[in-house]
Amino acid sequence: MQAIADSFSVPNRLVKELQYDNEQNLESDFVTGASQFQRLAPSLTVPPIASPQQFLRAHTDDSRNPDCKIKIAHGTTTLAFRFQGGIIVAVDSRATAGNWVASQTVKKVIEINPFLLGTMAGGAADCQFWETWLGSQCRLHELREKERISVAAASKILSNLVYQYKGAGLSMGTMICGYTRKEGPTIYYVDSDGTRLKGDIFCVGSGQTFAYGVLDSNYKWDLSVEDALYLGKRSILAAAHRDAYSGGSVNLYHVTEDGWIYHGNHDVGELFWKVKEEEGSFNNVIG
């Protein structure tokens, strides 16, 4: 088992480097080639063209070319925020490909391990591939070190890996959410350019503007667990109501020191009428 872990996991030295605050030096080593991170990523063949990103955009960008043959599944609303009771993660479940709804039941939360969650926004395939691969690295780290990987280290591995394919046309905006005793509740935003940001509140996707409106108006650090769960649902509902690319249902998670808890799947249609009756909101809709 140890030999298998050694073959496929991040070297001990690198993981320990990640868990300290020398991230600037680590990033510099990665760019110059001194870091062993460049040997971690799966080998993917890049098309032999000058700019894969521009080529992909020319053949898949529906807004500029409605007749394009390749319609990538995109459009979503995902959010995560910290509060005194941990982290709330809420996502919708609609996937669109061009102007049609490809699915209403997409699972946009990747359960990396019992303490770590990743969200999906952008290209579904990119998010699923990279976050699933990250999960295998987190598990191999546990086998080697006999302890869970930190949220900072997991997000750093992901950002460094996707940075190698910057400009290759990847489409990914994810939040890595977890809880460790050393870090507490922690959220990192990572995108396909290698951007990595730590924060308290993130909304990602085509419906993020509408979700932020509700979230910013009602967010407080000292929210109760019940109020925080409701705020997560309500924010996604606002996005699903106004954004054509968001909808379906709301999947809700609560991340605590003891791990994440799934709080169910809530149909947007049923939730809408319930909220309308309780709040007296959505007065533009008559039912």
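Residue numbers in this text run from 1 along the chain shown.
Quick reminder: no glycine exception, Cβ is built from N, Cα and C everywhere.
Modelled residues match the original; the substitutions are not represented.
Every protein chain considered, the tally of other Cβ atoms within 10 Å of the Cβ of THR76 (active site, nucleophile) stands at 31. According to Swiss-Prot, the active site, nucleophile annotation covers THR76.
Annotation note: ALA124 (bortezomib binding site) sits in a helical segment as assigned by DSSP. Cβ-based neighbour count (10 Å, all protein chains) for ALA124 (bortezomib binding site) stands at 21. Annotation comment: Swiss-Prot describes ALA124 as bortezomib binding site.
Where Swiss-Prot documents ASP126 to Asn as a mutagenesis experiment, the accompanying text is: In DOA3-1; decrease in activity. Within its own chain, ASP126 (mutagenesis position) has LEU170, SER171, MET172, SER192 as residues 6 or more apart in sequence whose C-beta sits under 8 angstroms from its own.
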